[in-house]
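The structure appears below as structure tokens.
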Amino acid sequence: MKNILKVFNTTILALIIIIATFSNSANAADSGTLNYEVYKYNTNDTSIANDYFNKPAKYIKKNGKLYVQITVNHSHWITGMSIEGHKENIISKNTAKDERTSEFEVSKLNGKIDGKIDVYIDEKVNGKPFKYDHHYNITYKFNGPTDVAGANAPGKDDKNSASGSDKGSDGTTTGQSESNSSNKDKVENPQTNAGTPAYIYAIPVASLALLIAITLFVRKKSKGNVE
């Protein structure tokens, strides 16, 4: 009887370790970092805004949806951001470094994704007065994994991007649109491959079945010993 209980306890411990290991593996596969660049809208040319985005970004999959967490420097210059029509969800700020980290829902982690950015500057830059107020489209080029996908759909952004140039306080041009884009953003189709492997869900079921079988076996042996 003692040997049976020892085997039973060992089996239970092994099952717990196996389930914990595979759960951690599943979570690890659905989060990580990705490198990216910021392009002028609908081009392969690096945007002047690229330097204000810290790399790499972080990605995470929650409830079947994909999210990226992006950190910007010169945070007080960047008054608003959106990706695929999804407005930023600010998750942390560092006032001392003038940085903030924002989370966006996205349709994929690899390839081009369109976004919008609002910039307002009214201060001295390089010792000279500078005023800039502009809203324009940009394109993110994500270099993340292709095997992590979500059921995300592009959101709706009711803000139309501005075009043309802005005027400074002295009447001179201080900024220009990244691109003469149309009012409608182009969004590539989301990935359709599966996210979490099926075996991740099968392991707990198989473990439970094995546990039930062992329990019935121990009970049967116990009754036999009593009789």
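The backbone N, Cα and C atoms fix where each Cβ goes, glycine too.
What you see is the original sequence, not a version with the noted changes.
Residues or ranges marked as domain 'NEAT' in Swiss-Prot (evidence: sequence analysis): 29-150.
Within its own chain, I48 (heme binding site) has no residue 6 or more apart in sequence whose C-beta sits under 8 angstroms from its own. Per Swiss-Prot, the feature heme binding site maps to S47, I48, Y132, Y136.
Recorded in Swiss-Prot as a mutagenesis result, P190 to A carries the remark: Not linked to Gly-5 via transpeptidation.
Quoted from Swiss-Prot for the published mutagenesis Q191 to A: About 60% linkage to Gly-5 via transpeptidation.
Quoted from Swiss-Prot, the note on mutagenesis experiment T192 to A, S or V is: Not linked to Gly-5 via transpeptidation.
Under its mutagenesis annotations, Swiss-Prot gives N193 to A the following note: About 40% linkage to Gly-5 via transpeptidation.
If you count neighbouring Cβ atoms within 10 Å for each of the binding-site residues Y132, Y136, the highest count belongs to Y136. DSSP places the residues of the domain 'NEAT' (29-150) in helix, strand and coil in these numbers: 6 helix, 79 strand, 37 coil.
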